[in-house]
Amino acid sequence: MERTLDRVGVFAATHAAVAACDPLQARALVLQLPGLNRNKDVPGIVGLLREFLPVRGLPCGWGFVEAAAAMRDIGFFLGSLKRHGHEPAEVVPGLEPVLLDLARATNLPPRETLLHVTVWNPTAADAQRSYTGLPDEAHLLESVRISMAALEAAIALTVELFDVSLRSPEFAQRCDELEAYLQKMVESIVYAYRFISPQVFYDELRPFYEPIRVGGQSYLGPGAVEMPLFVLEHVLWGSQSDDQTYREFKETYLPYVLPAYRAVYARFSGEPALIDRALDEARAVGTRDEHVRAGLTALERVFKVLLRFRAPHLKLAERAYEVGQSGPEIGSGGYAPSMLGELLTLTYAARSRVRAALDES
């Protein structure tokens with residue numbers, strides 16, 4: 001457990017560093033944004049953004065942390081302007097070059113992403129940036145914070161686990177650790193069920209997550225689908241999937257995750273996934289081997305916890321879009337909730353492969 005906490009703590013510390021940074025001294029200004037959004041005051045939104053927009057270029061001493069924090073504070077204005085029917089780059093003089101500079105400095109898209117609005121966003125009431133100021137929005141941000149660092153730790157562990165022999169007792173031990181990390185995903189979806197109204201999400205929050213255009217390209221708005229769970233599953237079971245829709249889904253969100261996870265994705269693309277390697281070893285050795293059975297049993301538990309997240313996530317998304325009387329039928333990520341159903345089906349299929357191997361003995 002101590003190792004688990006240490007691993008998660010490393011990722012949480014990185015989040016905290018960005019969240020604590022206010023390189024544009026914009027905190028007090030950004031906190032005025034929800035009121036302007038309630039009043040649909042587009043000139044006020046533009047004027048407020050121009051008060052701190054670094055139109056003369058980024059300071060030479062800035063690193064990743066400063067650039068990410070600056071994009072966070074500017075980013076809330078981007079979604080706000082688009083919510084009121086305006087392309088931000090068209091109505092804010094000097095905005096587009098700043099966004100492109102920040103994108104280069106962070107190797108991320110030239111707009112706010114899920115990372116910017118959640119784990120890189122302060123949690124204190126007098127500092128947390130927001131589009132609306134609604135309690136449901138605060139709960140939405142918290143639902144992501146609950147699990148993001150644990151998910152990042154889980155990705156690192158999954159990559160390490162790929163090189164651990166199924167015959168080693170360490171394989172089952174690492175799977176148990178992975179299961180514990182992924183349990184935080186289940187906790188996050190339970191939290192969302194309890195505290196976020198589907199009606200409020202659809203009517204009040206969803207309109208702020210529309211795509212915008214920067215530099216001649218369209219960039220998706222922040223959404224929970226940008227969580228790098230798809231990178232973990234790529235390594236775990238999906239790297240050789242021949243499902244075209246699934247591949248397109250993954251590739252849609254690659255630009256929105258950290259460069260390190262794009263590298264992990266590329267490393268495993270077209271190569272055997274962890275499940276493939278483990279099942280090949282089980283076939284070669286036989287599943288009557290004590291450590292092989294223990295490893296496969298622990299691996300199946302990993303899939304069980306993934307399914308305990310995937311199934312309610314699908315139901316939650318369906319609830320949110322069922323309440324909408326008009327408006328978009330797809331999420332901010334560009335996919336309908338039915339895509340979550342396809343992911344659930346694929347996850348069940350992967351789990352079935354492990355169960356079949358256990359049943360052979």
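Positions of Cβ are set from backbone N, Cα and C atoms, glycine also.
If you look up Swiss-Prot, you'll see Pro222, Gly223, Ala224, Val225, Tyr321, Ser332 marked as substrate binding site. Over all protein chains present, the Cβ of Pro222 (substrate binding site) has 26 other Cβ atoms lying within 10 Å.
Among the mutagenesis experiments that Swiss-Prot reports, His313 to Ala is described with the note: Loss of synthase activity. The DSSP secondary structure for His313 (mutagenesis position) is helix.
Among the features that Swiss-Prot reports, heme binding site is placed at His313. Counting every protein chain shown, the number of other Cβ atoms lying within 10 Å of the Cβ of His313 (mutagenesis position) is 23.
In the three-state DSSP reading, Tyr321 (mutagenesis position) counts as helix. Under the heading of mutagenesis, Swiss-Prot lists Tyr321 to Phe and annotates it as follows: Loss of synthase activity.
While the structure shown retains the original residue, Swiss-Prot records the mutagenesis experiment Ser332 to Ala with this note: Loss of synthase activity.
Within 10 Å of the C-beta atom of Ala224 (substrate binding site) sit 21 other C-beta atoms, taking all shown protein chains into account. When Cβ atoms from all protein chains are considered, those within 10 Å of Gly223 (substrate binding site) total 19, not counting its own. All protein chains shown were included, and the count of other CB atoms within 10 Å of the CB of Tyr321 (mutagenesis position) stands at 18.
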